[in-house]
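Noted in Swiss-Prot for the protein shown:
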| type | residues | note |
| --- | --- | --- |
| MUTAGEN | Ser61 to Ala | No important change in activity |
| MUTAGEN | Arg75 to Ala | No important change in activity |
| MUTAGEN | Lys76 to Ala | Important reduction in activity, without change of toxin conformation |
| MUTAGEN | Arg78 to Ala | Important reduction in activity, without change of toxin conformation |
Amino acid sequence: MKASMFLALTGLALLFVVCYASESEEKEFSNELLSSVLAVDDNSKGEERECLGFGKGCNPSNDQCCKSSNLVCSRKHRWCKYEIGK
């Protein structure tokens, strides 16, 4: 009886340790994944500073719309729009 109780408690303790270790790895993985996503988001913010995206307010005399996306600053509406026909 004492031996079976000892084995049962030892088994529960071992199960607790294994579950705790796997949970820690999952939390670490999710934190690492979140950090990498935020790092990518920070990099894209740097690109946004260089040029303005679609629908952003702009100044026609100082066109800062993204030329790589075929965007130009509309003189009439003063926002970045797609240039059609080029």
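Each residue, glycine too, has its Cβ placed from N, Cα and C.
Annotated features, which come from Swiss-Prot, shown on the structure.
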residue	record	Cβ neighbours (10 Å)
Ser61	mutagenesis position	7
Arg75	mutagenesis position	10
Lys76	mutagenesis position	7
Arg78	mutagenesis position	11
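Rounded to a whole number, the C-alpha distance linking Arg78 (mutagenesis position) with Ser61 (mutagenesis position) is 10 angstrom. The CA atom of Lys76 (mutagenesis position) is located 12 Å away from the CA atom of Ser61 (mutagenesis position).
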